[in-house]
Amino acid sequence: MAKSVPAIFLDRDGTINVDHGYVHEIDNFEFIDGVIDAMRELKKMGFALVVVTNQSGIARGKFTEAQFETLTEWMDWSLADRDVDLDGIYYCPHHPQGSVEEFRQVCDCRKPHPGMLLSARDYLHIDMAASYMVGDKLEDMQAAVAANVGTKVLVRTGKPITPEAENAADWVLNSLADLPQAIKKQQKPAQ
């Protein structure tokens, strides 16, 4: 059996990139300051990097799945060009009130459900207890709880933080950029 690895599960909009609302074009995709360096450092620390993103804009007819895939490929290559190799990219195109019939459904992949995280766990042999979920919304924290992710990290770079989201999180950080240092500080043995 393959050895399990710890992972950093990453929401996309508001965590990796600025959330301009239904981001689906390269021209509107803006990496948040410091996140690329942080992702590179997290890889060096031995974490798998896994993007788990709700993309209801597909179901809502705001953009097509092909447009999302083109942007995702560009993001993946942009990160790879900066020595950040993602281990997985999982997305949910569904929404129960979607206008595109093919994607209008209740599913187990849309956060707060844990489907994307569990799929990644099974495929990549992830040690969930040693992993982190980083996101900007309550649904990210709820998905992490449902998937038994060890540490839930809420970031201030996306949607305004709600009291419910803050209560569900283990840590609240200003940005994903702060995560490597926070993990190192936590892992430091007591003197």
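Cβ coordinates come from backbone N, Cα and C, glycine included.
What you are looking at is a predicted structure, and each value in this text was computed from that prediction instead of being measured.
Summarising the annotation, Swiss-Prot assigns active site, proton donor to Asp13 and lists experimental evidence as the type of evidence. Same-chain residues at least 6 positions away in sequence with a Cβ under 8 Å from that of Asp13 (active site, proton donor) are, in sequence order, Asp19, Val23, Thr53, Asp136, Gly158.
Residues or ranges marked as substrate binding site in Swiss-Prot: Asp11, Arg12, Asp13, Asp19, His20, Gly21, Tyr22, Thr53, Asn54, Gln55, Ser56, Arg110, Lys111, Lys137. Every protein chain considered, the tally of other Cβ atoms within 10 Å of the Cβ of Lys137 (mutagenesis position) stands at 26.
The feature Mg(2+) binding site is assigned by Swiss-Prot to Asp11, Asp13, Asp136, Lys137. Note: Asp11 (substrate binding site) has non-local neighbours Val51, Val52, Thr53, Lys111, Met133, Val134, Gly135, Asp136, Lys137, Asp140, Gly158, i.e. same-chain residues 6+ apart with C-beta under 8 A of its own C-beta.
Within 10 Å of the C-beta of Cys109 (mutagenesis position) we count 19 further C-beta atoms, all protein chains included. Annotation source Swiss-Prot lists Zn(2+) binding site at Cys92, His94, Cys107, Cys109.
The Cβ of Cys92 (mutagenesis position) has 21 other Cβ atoms within 10 Å, all protein chains considered. Quoting Swiss-Prot on the mutagenesis of Cys92 to Ala: Reduces the catalytic efficiencies towards the alpha and beta-anomers of HBP.
Cβ environment of Cys107 (mutagenesis position): Cys92, His94, His113, Gly115 lie under 8 Å away, each six or more residues apart in the same chain. According to DSSP, Cys107 (mutagenesis position) sits in a coil region rather than a helix or strand. Under its mutagenesis entries, Swiss-Prot includes Cys107 to Ala with the note: More than 3-fold reduction in the affinity binding of HBP. Reduces the catalytic efficiencies towards the alpha and beta-anomers of HBP.
Among the sequence features in Swiss-Prot, the mutagenesis site Cys109 to Ala is noted as follows: Reduces the catalytic efficiencies towards the alpha and beta-anomers of HBP.
The Cβ of Arg110 (mutagenesis position) has 22 neighbouring Cβ atoms from other residues within 10 Å, across all protein chains displayed. Per Swiss-Prot, mutagenesis Arg110 to Ala is noted as: Significant reduction in the catalytic efficiency of hydrolysis of the physiological substrate HBP.
The mutagenesis experiment Lys137 to Ala is recorded by Swiss-Prot, whose note states: 8-fold reduction in the affinity binding of HBP.
Fewest other C-beta atoms within 10 angstroms, among the binding-site residues His20, His94, Lys111, are seen around His20. The Zn(2+) site, placed at the center of the C-beta atoms of Cys92, His94, Cys107, Cys109, has further neighbours from the same chain whose C-beta lies within 8 angstroms: Asn54, Pro93, Gln105, Asp108, Arg110, His113, Gly115, Met116. Sequence-distant neighbours of Tyr22 (substrate binding site) (same chain, six or more apart, CB under 8 Å from its CB) are Gly57, Arg60, Lys62, Phe63, listed in sequence order. Spatially close to Asn54 (substrate binding site) yet at least six residues away along the chain are Tyr91, Cys92, Arg110, Lys111, Glu139, judged by Cβ distances under 8 angstroms.
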